[in-house]
Amino acid sequence: MMNFNNVFRWHLPFLFLVLLTFRAAAADTLLILGDSLSAGYRMSASAAWPALLNDKWQSKTSVVNASISGDTSQQGLARLPALLKQHQPRWVLVELGGNDGLRGFQPQQTEQTLRQILQDVKAANAEPLLMQIRLPANYGRRYNEAFSAIYPKLAKEFDVPLLPFFMEEVYLKPQWMQDDGIHPNRDAQPFIADWMAKQLQPLVNHDS
């Protein structure tokens, strides 16, 4: 009869490899670093699109929503190191800058902050995903153009995916908007979750 200890020693490297593979698969986390558009403004976090996306993906990828209503890019940057350490994400979706624009920050300032965010994400061996942000038309053409240009510039500079702004789809349905004309309401969240799943699917290697 084969000695049990010998069998265990023979299988130990294989078991160790299986364990590492399982842990790697279980560790795939998408961290969403955003503002009120992703935080679920005036609704419970469980009703917001990141939670619905997490439900949709089930165990394929864990979606951690670290979005806070009102956050500027600078505030997001300040929170990022602790989030990276705590969650050790594989991907970080950066949905920030809207509050910078609404407060009239200089586009160069927002650009530099977002650049630092992308640098920090890459330094943590995570993959940044950048979302295009656009401002209401009443902020003026010159400011809007300078602000909107930040995102493709940084996406090219860091060679990272640039996701379309999901609000451009939501704006087409007035019944999906809150009274402030800025934030999507609860009825819009399932659509956003499905739309984001389609955008993210080729980036995280999902079938749905």
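Using the three backbone atoms N, Cα and C, a Cβ is placed for every residue, glycine included.
In the three-state DSSP assignment, the secondary structure recorded for SER36 (mutagenesis position) is helix. Within 10 Å of the C-beta atom of SER36 (mutagenesis position) sit 20 other C-beta atoms, taking all shown protein chains into account. What Swiss-Prot lists as active site, nucleophile is SER36, and the listing cites experimental evidence.
DSSP classifies ASP180 (mutagenesis position) as coil under the three-state reduction. Just so you know, the Cβ of ASP180 (mutagenesis position) picks up 8 other Cβ atoms within 10 Å once every protein chain is counted. Among the features that Swiss-Prot reports, active site is placed at ASP180 (among others), with the record citing experimental evidence.
For HIS183 (among others), the entry in Swiss-Prot reads active site, with the evidence type experimental evidence. For HIS183 (mutagenesis position), applying a Cβ distance below 8 Å and a minimum sequence separation of six or more within one chain yields SER36, LEU37, TYR41, ARG42, MET177.
With a cut-off of 8 Å between CB atoms and residues at least 6 apart in sequence, the same chain places ASP35, SER36, ASN99 near GLY70 (mutagenesis position), listed in sequence order. Under the heading substrate binding site, Swiss-Prot lists GLY70, ASN99.
Looking at Swiss-Prot, the entry for mutagenesis of SER36 to Ala says: Loss of hydrolysis activity.
The mutagenesis experiment GLY70 to Ala is recorded by Swiss-Prot, whose note states: Retains weak hydrolysis activity.
Mutagenesis annotation in Swiss-Prot: ASN99 to Ala, described as Retains weak hydrolysis activity; the structure shown retains the original residue. ASN99 (mutagenesis position) falls within a helical segment according to DSSP.
Same-chain residues at least 6 positions away in sequence with a Cβ under 8 Å from that of LEU135 (mutagenesis position) are, in sequence order, GLY98, GLY101, LEU102, TYR143, ASN144, PHE147, SER148. Recorded in Swiss-Prot as a mutagenesis result, LEU135 to Pro carries the remark: Abolishes switch loop movement. Lowers activity towards substrates with long acyl chains.
One entry in Swiss-Prot concerns the mutagenesis experiment ASP180 to Ala. Its note says: Retains weak hydrolysis activity.
Annotation of the published mutagenesis HIS183 to Ala in Swiss-Prot: Loss of hydrolysis activity; the original residue is retained in the structure shown.
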